[in-house]
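Asks: I am attaching a structure below and will ask some questions about it afterwards.
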Amino acid sequence: MSEGEGQAKNRLFLGIDLGTSHTAVMSSRGKKFLLKSVVGYPKDVIGLKLLGRPYVVGDEAFEMRSYLDIRYPLQDGVLSEISDRDIEVARHLLTHVVKSAEPGPNDEICAVIGVPARASAANKALLLKMAQEVVHTALVVSEPFMVGYGLDKLINTIIVDIGAGTTDICALKGTVPGPEDQVTLTKAGNYVDERLQNAILERHPELQMNVNVACAVKEQFSFVGTPTEVASFEFRAAGKPVRADVTEPVKIACEALMPDIIESIETLLRSFQPEYQATVLQNIVFAGGGSRIRGLAAYVKEKLRPFGDANVTCVKDPTFDGCRGALRLAEELPPQYWRQLGDVSGS
């Protein structure tokens, strides 16, 4: 066996969709998992005693949030270089993600990591610097491009990836998308949570509300257009259970996302050559957690009617379609060619 063959055999490929709210991972050995993009630290000595370790990552940290200092290292889908502390939090998350993929001691770890479509060069460089500490080779690519690659939709397609921190929109034209082919909006899932919390409190000021409750309402009832059911949810008021109809607040919050998304789709549609635009309209694909919004495809199709008859679809697996595309890219394209696609660290 040659040295090259030995290296290939010991390579572990990872597709990582690093999100503001959740991180999804798939490996070339069949490992597949989702965790909250959160790190928890004890608030005081009592918290340290309860936790029994210096920090905890993911869903476990979120469940212990009553006595932990909860940190989300990703803001609007990118790492924020505010202080050494912020960088340390991000490092703890990334280290945990790679460790959870269960690499062997002699593995060469090669990871493709998704970032928002218009992430800055500084943010990409910071992520790659951190990745270099835990993997041998890392490539950062735009999240909607990862989705398109996984779906074999790389030409005459517009991908709209609605995450928690950002909505990323990408025009795929048969080449690696450039900045002019992509849009990043900061109105996404977290924005809906905030709008929904405010809209509910405007109508029901007696309810005890926070963004976690608003998120639970959104995940159960989110819709745009005409409602198909009453959004009746059990809240708390003065500590007692109270059921309230929040159908209208849910509609208002979810539809608040739509104008910027529609405008961005229209702008990117016009960037295609005119002879391809009718074909592009047949390939509008929504991905990410926001693609679960009921009535989304029909709503967007109607808004795009002035441009022609559109075919709008939502991916079947919004949780893992991004990292699945990243893993497929990692496996199909040898790491020595990754620099042709984007920013790379390592070999």
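The backbone N, Cα and C atoms fix where each Cβ goes, glycine too.
So, quick note: what you're seeing has the original residues, none of the substitutions.
So Swiss-Prot says this about it:
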- Lys9, Thr20, Ser21, Asp76, Ala164, Gly165, Thr166, Lys218, Glu219, Gln220, Phe221, Ser222, Gly289: ATP binding site (BINDING)
- Glu143: Mg(2+) binding site (BINDING)
- Glu143 to Ala: Wild-type subcellular location, MamK filaments no longer dynamic. Protein polymerizes rapidly in vitro, has lost ATPase activity, filaments no longer disassemble. Only partially restores magnetosome distribution (MUTAGEN)
- Asp161 to Ala: Wild-type subcellular location, MamK filaments no longer dynamic. Only partially restores magnetosome distribution (MUTAGEN)
- Ala278 to Asp: No longer polymerizes, used for X-ray crystallography (MUTAGEN)
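What does the local environment look like for each feature on the list?
Replies: The secondary structure of Phe221 (ATP binding site), as reduced to three states from DSSP, is helical. A C-beta separation below 8 Å, combined with a sequence spacing of at least six in one chain, links Phe221 (ATP binding site) to Glu229, Ala231, Phe233, Val246, Thr247, Val250.
All protein chains considered, the CB of Glu143 (mutagenesis position) has 32 other CB atoms within 10 Å.
Counting every protein chain shown, the number of other Cβ atoms lying within 10 Å of the Cβ of Asp161 (mutagenesis position) is 35. A strand conformation is recorded for Asp161 (mutagenesis position) in the three-state DSSP classification.
Mapped onto three states, the DSSP output places Ala278 (mutagenesis position) in helix.
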Asks: Roughly how many Å lie between the Cα atoms of Thr166 (ATP binding site) and Glu143 (mutagenesis position), rounded to a whole value?
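Replies: Thr166 (ATP binding site) to Glu143 (mutagenesis position), Cα-Cα distance: 10 Å.
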Asks: If you run the three-state DSSP split on Glu143 (mutagenesis position), which class comes out?
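Replies: Note: Glu143 (mutagenesis position) is helical by DSSP.
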Asks: Let me check the 10 A CB neighbour count of Ala278 (mutagenesis position). How many other CB atoms are there?
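Replies: Other Cβ atoms within 10 Å of Ala278 (mutagenesis position): 15.
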Asks: Looking at the recorded positions Glu219, Ala278, Gly289, which has the shortest Cα distance to Asp161 (mutagenesis position)?
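Replies: So, of the listed recorded positions, the one sitting closest to Asp161 (mutagenesis position) is Gly289.
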